[in-house]
Amino acid sequence: MNIKSLLLGSAAALVAASGAQAADAIVAPEPEAVEYVRVCDAYGAGYFYIPGTETCLRVHGYVRYDVKGGDDVYTGSDRKGWDKGARFALMFNTNSETELGTLGTYTQLRFNYTSNNSRHDGQYGDFSDDRDVADGGVSTGTDLQFAYITLGGFKVGIDESEFHTFTGYLGDVINDDVVAAGSYRTGKIAYTFTGGNGFSAVIALEQGGEDVDNDYTIDGYMPHVVGGLKYAGGWGSIAGAVAYDPVIEEWATKVRGDVNITDRFSVWLQGAYSSAATPNQNYGQWGGDWAVWGGAKFIATEKVTFNLQAAHDDWGKTAVTANVAYQLVPGFTITPEVSYTKFGGEWKDTVAEDNAWGGIVRFQRSF
């Protein structure tokens, strides 16, 4: 055997061995394409598509810490020290388009922690039976604050009453409802018509709400009923709402006007009337037949906004509040606020002191 034959034989053996190994090799499948999260800008900033769907989701919320001192301007009692409270609010919005309009949901979870001054000097202990210190101590709570579905102008679920939301609440101050304007959270079914000329209207059937001392839910099949009309333009808006309370068979109404003096300065005024001259009802919770609120906002700079609100009711309660909202950095706002309440007339017999001065500083990180 010559050298040439030996080389040819070796080459043939190598080719055969390579073919056998190739036949036994495992071929890896092609990797599936990764579906990255897509931004959804159809409903504003912060939305993204839920993978595999055409539904847009937004996750947002805030962390808040309040420090309060002085008097409680709602009750007139002396805090006798610092009251402090924290809240973490987590919110979810979803939206998608259907043949009947935009289908949406909104939910908000609140986790609260309150640590108030004990209201008792020089000692610890359980003072829950002492009315002078009942608001002291530590409390915690978790709430499903909101959970509702929207489709076009239709809304069903847990929300705040249209008696508040449709007209625009009150001012941009923390202690805005010292003169109360009605209960807030409720189960409801509502429909809002929005025209193309600035006109809108609402009708709502509501279950009723509650506050610290009273339950204002309905006592049968007849719901609370709220209706409202609004006209809005570049100059501002005017809105009115009327509500019927079937439990006490009385009604309440209010009208609010907002005017944009400039792009930085705006004012508002709201008047309300109730056929039942008592705060113990679902809607007209001010004292007496009537109440009035008013306020102003001035955007001084991109970081600083001044807010002022005043209110007075038929029974003689007067409340004034002012604050400065300072945006330290984007997403983090510090708001010092000072409030004063004068309890006159029929309110004198319900509070500890006729005059109350209180202060609060709020630290809030929104995301």
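Cβ atoms here come from the backbone N, Cα and C positions, even for glycine.
Taken from Swiss-Prot as is:
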- Ser139 to Asn: In strain: 83-210 (VARIANT)
- Ala241 to Val: In strain: 83-210 (VARIANT)
- Pro246 to Ser: In strain: 83-210 (VARIANT)
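Proximity of Ala241 (variant position) to non-local residues of its own chain (separation of 6 or more, Cβ distance below 8 Å) is seen for Glu162, Phe163, Phe166, Thr167, Val202, Val226, Gly227, Gly228, Thr253, Lys254, given in sequence order. Taking Cβ-Cβ distances under 8 Å and a sequence gap of 6 or more within the same chain, the neighbours of Pro246 (variant position) are Ile218, Gly220, Met222, Pro223, His224, Val225. Following the DSSP three-state reduction, the secondary structure of Ser139 (variant position) is strand. In the three-state DSSP assignment, the secondary structure recorded for Pro246 (variant position) is coil. All chains included, 12 other C-beta atoms sit within 10 angstroms of the C-beta of Ser139 (variant position).
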